[in-house]
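Colleague: Before I ask anything, let me first share the structure, which is written out below as structure tokens.
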Amino acid sequence: MTDNPNKKTFWDKVHLDPTMLLILLALLVYSALVIWSASGQDIGMMERKIGQIAMGLVIMVVMAQIPPRVYEGWAPYLYIICIILLVAVDAFGAISKGAQRWLDLGIVRFQPSEIAKIAVPLMVARFINRDVCPPSLKNTGIALVLIFMPTLLVAAQPDLGTSILVALSGLFVLFLSGLSWRLIGVAVVLVAAFIPILWFFLMHDYQRQRVMMLLDPESDPLGAGYHIIQSKIAIGSGGLRGKGWLHGTQSQLEFLPERHTDFIFAVLAEELGLVGILILLALYILLIMRGLWIAARAQTTFGRVMAGGLMLILFVYVFVNIGMVSGILPVVGVPLPLVSYGGSALIVLMAGFGIVMSIHTHRKMLSKSV
């Protein structure tokens, strides 16, 4: 008696990838533990964090049930909604810490720029899937317009860090479509030539100051350099095994700013040490490798470039946050994915993982349609 190779397993029926789900749950538990410490054992914040995790998991499960071809069909509508929301932010968005990035609808407050991190790669993947790969020069130009329209709207908030990530979320999808290295080389040269224009004419004074603080934070230890100095102290004092959960001096004595959001990695490093850092990095590596494996097995161009693009941008999120907190990159306000406190970012990330699981678990259906 032999097993039926076409027989669906439980995970096939619920359209979830158990390996990815297990890694995600481990990261979310890790996040909850560090948030509890970073918040000073704030019960209210912890309750909200658990609610965000629960909502994120529900959205991921729901998104995983929807076939990839539906996402491909929805992409233009989501993209248009995203553009409208970004314009709405510019018109009557809520101002926080000098930036106009939020829409406050009374019952919910969110950042439309987070939606762009899903809407842009979806739209570019849909556009690419309807063309031969690699895309023609004309269609590459159209794809770039689709990428940079929302990017410029986010940059105008101003939010340079998020705008770069939005651009990269689309550019990675375009890269995975098989662009020639010659074209990529030309793009790199153009970007390099644009940097002086960005520095002298487009960046705000505080953004330039952040870059300068990267070189010499001690020049303003109580002002612009304070964040990175305190973060370095926290990371360096953690040692091999850390000071112990809930026993970090920089975090518990509130020397470390934004310790539950952008600088949560410093809290983790101080309290759990190098061992805790390596566990976190191992989970991220496993998650990204699993996502790239799913991308490699996808049966359509849409599935391949979408899953691959989401995993590459996840790597960039992790790299930028850890680099920022460690003092090797400027402070740009990028949270640590799946770990930092924040509902909008977590829900969008979990939605992205739901799409990746959908691409994986619907691959048999896709192979029949090709």
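Backbone N, Cα and C atoms are what each Cβ position is placed from, and that goes for glycine too.
Annotations per Swiss-Prot:
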type    : residues      : note
MUTAGEN : Trp102 to Phe : No effect on glycosyltransferase activity
MUTAGEN : Arg109 to Ala : No effect on glycosyltransferase activity
MUTAGEN : Gln111 to Ala : Significantly reduced glycosyltransferase activity
MUTAGEN : Pro257 to Ala : Loss of glycosyltransferase activity
MUTAGEN : Asp262 to Ala : Loss of glycosyltransferase activity
Colleague: What kind of secondary structure is Gln111 (mutagenesis position) part of, going by DSSP in three states?
Modeller: coil
Colleague: From the Cα of Arg109 (mutagenesis position) across to the Cα of Trp102 (mutagenesis position), what is the distance in angstrom?
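Modeller: Their Cα atoms are separated by 7 Å.
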Colleague: Rounded to a whole angstrom, what is the C-alpha distance between Arg109 (mutagenesis position) and Pro257 (mutagenesis position)?
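Modeller: If we compare the Cα positions of Arg109 (mutagenesis position) and Pro257 (mutagenesis position), the gap is 22 Å.
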Colleague: Measure from the CA atom of Gln111 (mutagenesis position) to the CA atom of Asp262 (mutagenesis position) and give the result in Å, rounded to a whole number.
Modeller: 16
Colleague: Between the mutagenesis positions Trp102, Gln111, Pro257, where is the Cβ count within 10 Å the lowest?
Modeller: Pro257
Colleague: Sort Trp102 (mutagenesis position) into helix, strand or coil using the DSSP assignment.
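Modeller: Looking at the DSSP assignment, Trp102 (mutagenesis position) belongs to a strand.
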Colleague: Count, for each of the mutagenesis positions Arg109, Asp262, the other C-beta atoms lying within 10 angstroms of its own C-beta, and report the residue with the smallest count.
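Modeller: Lowest Cβ count within 10 Å among the mutagenesis positions (Arg109, Asp262) is Arg109.
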Colleague: Would you mind reading off the Cα separation of Pro257 (mutagenesis position) from Gln111 (mutagenesis position), to the nearest angstrom?
Modeller: 21
